[in-house]
Amino acid sequence: MSKRIALFPALLLALLVIVATALTWMNFSQALPRSQWAQAAWSPDIDVIEQMIFHYSLLPRLAISLLVGAGLGLVGVLFQQVLRNPLAEPTTLGVATGAQLGITVTTLWAIPGAMASQFAAQAGACVVGLIVFGVAWGKRLSPVTLILAGLVVSLYCGAINQLLVIFHHDQLQSMFLWSTGTLTQTDWGGVERLWPQLLGGVMLTLLLLRPLTLMGLDDGVARNLGLALSLARLAALSLAIVISALLVNAVGIIGFIGLFAPLLAKMLGARRLLPRLMLASLIGALILWLSDQIILWLTRVWMEVSTGSVTALIGAPLLLWLLPRLRSISAPDMKVNDRVAAERQHVLAFALAGGVLLLMAVVVALSFGRDAHGWTWASGALLEDLMPWRWPRIMAALFAGVMLAVAGCIIQRLTGNPMASPEVLGISSGAAFGVVLMLFLVPGNAFGWLLPAGSLGAAVTLLIIMIAAGRGGFSPHRMLLAGMALSTAFTMLLMMLQASGDPRMAQVLTWISGSTYNATDAQVWRTGIVMVILLAITPLCRRWLTILPLGGDTARAVGMALTPTRIALLLLAACLTATATMTIGPLSFVGLMAPHIARMMGFRRTMPHIVISALVGGLLLVFADWCGRMVLFPFQIPAGLLSTFIGAPYFIYLLRKQSR
């Protein structure tokens with residue numbers, strides 16, 4: 001059986017090599033007659049423009065694709081090995097978003113010189129790394145704390161970047177293409193800088209081979225074998241962060257390879273660390289090589305697209321196809337080294353207090369605000385005039401926050417993975433892509449089609465996840481990997497459409513950022529009715545949600561039918577997410593963070609966890625919507641972005657408090 005499992009991806013890999021080689025041959029032949037290849041490679045004739053392009057653009061581009069792909073495969077294995085999480089990749093600790101934020105700032109301030117942008121990218125990545133290490137240091141750099149801190153800091157940097165894009169859309173137009181990766185070269189300078197740096201990274205990785213191998217074991221076992229765990233994690237993650245920042249400097253952000261290459265290496269039978277490092281690097285180089293040659297061909301026959309988009313569009317279907325053949329994979333226990341507050345008693349009192357606090361927040365959001373004359377508390381006739389404008393927005397934020405928080409709670413309990421959230425399942429991205437696609441297909445004002453288009457996108461995404469994960473018995477991690485594959489592909493497609501410069505994308509940019517701007521009374525009533533129905537179903541699932549975090553074997557032992565249970569919970573979470581996304585757009589924070597905040601406050605039993613998560617999610621988004629309307633009055637900041645600014649520091653504080 002294992003030979004059959006290994007044979008299939010091996011044949012697939014061989015097919016990809018053949019296709020990449022054929023495409024390279026065809027692209028090179030179109031650019032220059034084969035009889036001139038040797039001369040153009042070694043000493044191009046400066047009077048023949050085709051030879052100059054071949055020597056200074058095509059060949060360096062091929063070399064950089066192989067180098068960057070290999071580097072992404074290498075750091076993907078490093079992150080997955082150190083964090084012991086199959087979903088970890090170079091963007092997990094926020095390295096890519098930190099580097100992107102640095103580049104955005106230099107672009108916005110028009111700081112000249114290539115070295116300035118490279119330094120900014122390195123500085124952004126290193127600052128993010130230091131923040132993440134600082135938060136997790138007190139817990140001996142435990143994998144779960146590192147993952148959560150990295151995700152939150154990554155979301156925070158991404159929110160700042162998106163905010164700058166909203167207010168400086170035209171100035172940062174060039175950033176969209178870079179954000180999805182571009183391998184365009186004009187000389188050999190990039191290759192000459194990158195290959196010695198990567199070689200140094202490989203040598204340091206080999207020096208860390210034994211500690212890295214031990215880090216794949218349980219923490220207690222690794223310590224008993226004499227490993228200084230915190231120091232080893234710090235060294236390995238620092239190395240991975242530096243290599244990732246170098247790759248971002250070279251070509252921008254190219255996602256998915258760091259996730260996909262290590263998984264395919266495992267499928268090919270590379271169980272030991274050294275073969276896995278080598279094989280993942282080869283697979284990464286192959287995928288990026290193939291993607292770039294497809295781009296060169298598309299540029300000639302259609303239009304230029306970004307490298308990261310094609311990489312995701314190649315990798316996502318491949319991963320979905322290979323998922324049923326993926327052996328069982330595991331994630332770190334969410335409770336390892338966990339020193340959360342003691343389980344809270346008197347849950348009803350806390351829930352009532354939270355409900356009162358939420359009601360007060362709604363009243364303040366309705367009545368207190370700014371106008372042309374300053375701060376005012378609206379009442380009487382003025383409040384009646386403001387109600388049609390403020391009421392739908394506040395209710396939309398409240399309902400969406402509650403639904404995303406409950407969906408996040410269900411998904412994290414269903415999968416037992418601390419990285420799980422509605423956004424990771426790809427349903428939000430699928431809904432957003434459906435809306436954007438409809439915007440391009442329907443002439444005139446397409447916003448009337450927002451709900452059906454988004455619902456269809458979410459439904460198709462869910463269907464693909466269920467088909468891909470269903471053949472593997474609905475393993476939680478297969479669901480997450482399928483969701484991540486689709487989410488990455490949809491996100492890259494959205495960024496590619498943004499980079500196209502089409503004016504229609506500016507219309508939907510605010511909605512994508514999580515704005516309540518277009519909320520209407522009718523939409524809020526529909527959302528409220530659906531929310532009440534879905535929340536009424538949730539308590540019926542409490543036994544499942546209590547038992548599933550204990551593991552599949554325990555669930556079977558008490559007579560639970562695992563596959564139908566997982567399908568039902570996945571459907572419930574998907575409906576909650578899709579409804580919230582249709583109301584205010586795809587958010588990137590509440591569904592991930594609200595369940596963790598509730599758990600760290602001491603609510604770990606199923607129903608208290610769900611109730612407090614819902615209250616936290618609703619409060620967070622109501623407050624975020626009010627701040628978004630008032631902070632830069634008369635300008636507005638989308639609630640989805642501002643919820644990150646409000647929630648992330650508090651979440652980091654809770655993580656830090658745990659580690660003391």
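Any Cβ shown, glycine's included, is placed from N, Cα and C.
Secondary structure at Ser57 (mutagenesis position), as computed by DSSP, is helix. Recorded in Swiss-Prot as a mutagenesis result, Ser57 to Ala carries the remark: Decreased binding to ferrichrome-FhuD.
For Asp170 (mutagenesis position), no same-chain residue 6+ apart in sequence has a C-beta under 8 angstroms from its C-beta. Annotation of the mutagenesis experiment Asp170 to Ala in Swiss-Prot: Loss of binding to ferrichrome-FhuD; when associated with A-171.
Looking at Swiss-Prot, the entry for mutagenesis of Gln171 to Ala says: Loss of binding to ferrichrome-FhuD; when associated with A-170. Classification of Gln171 (mutagenesis position) by DSSP places it in coil, neither helical nor stranded.
Annotation of the mutagenesis experiment Met175 to Ala in Swiss-Prot: No effect on ATPase activity, but 80% decrease in Fe-ferrichrome transport efficiency of the FhuCB complex compared to wild-type; when associated with A-484; A-492 and A-495.
Listed in Swiss-Prot is the mutagenesis experiment Arg390 to Ala, annotated as follows: Decreased binding to ferrichrome-FhuD. Counting only residues at least six positions away in the same chain, the Cβ atoms of Ala365, Leu366, Gly369 sit under 8 Å from the Cβ of Arg390 (mutagenesis position). Taken residue by residue with DSSP, Arg390 (mutagenesis position) is part of a helix.
A sphere of 10 angstroms centred on the C-beta of Met484 (mutagenesis position) encloses 25 other C-beta atoms. Swiss-Prot lists Met484 to Leu among its mutagenesis entries, and the accompanying note reads: No effect on ATPase activity, but 50% decrease in Fe-ferrichrome transport efficiency of the FhuCB complex compared to wild-type; when associated with L-175; L-492 and L-495.
Under a cutoff of 8 A between CB atoms, and with a sequence separation of 6+ in the same chain, the neighbours of Met492 (mutagenesis position) are Thr180, Gly255, Phe256, Ser306, Gly308, Ser309, Thr311, Ala312, Leu313. Mutagenesis annotation in Swiss-Prot: Met492 to Leu, described as No effect on ATPase activity, but 50% decrease in Fe-ferrichrome transport efficiency of the FhuCB complex compared to wild-type; when associated with L-175; L-484 and L-495; the structure shown retains the original residue.
Gln507 to Ala appears in Swiss-Prot as a published mutagenesis result, with the remark: Decreased binding to ferrichrome-FhuD; when associated with A-510.
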Cα-to-Cα gap, Gln171 (mutagenesis position) vs Ser57 (mutagenesis position), nearest whole Å: 27
Distance [Cα-Cα, Å, rounded] between Met484 (mutagenesis position) and Ser57 (mutagenesis position): 33
Under 8 Å by Cβ from Ser57 (mutagenesis position), counting only residues of that chain that are 6 or more apart: Thr184, Gln185, Thr186
Protein Cβ atoms within 10 Å of Gln171 (mutagenesis position), excluding its own: 14
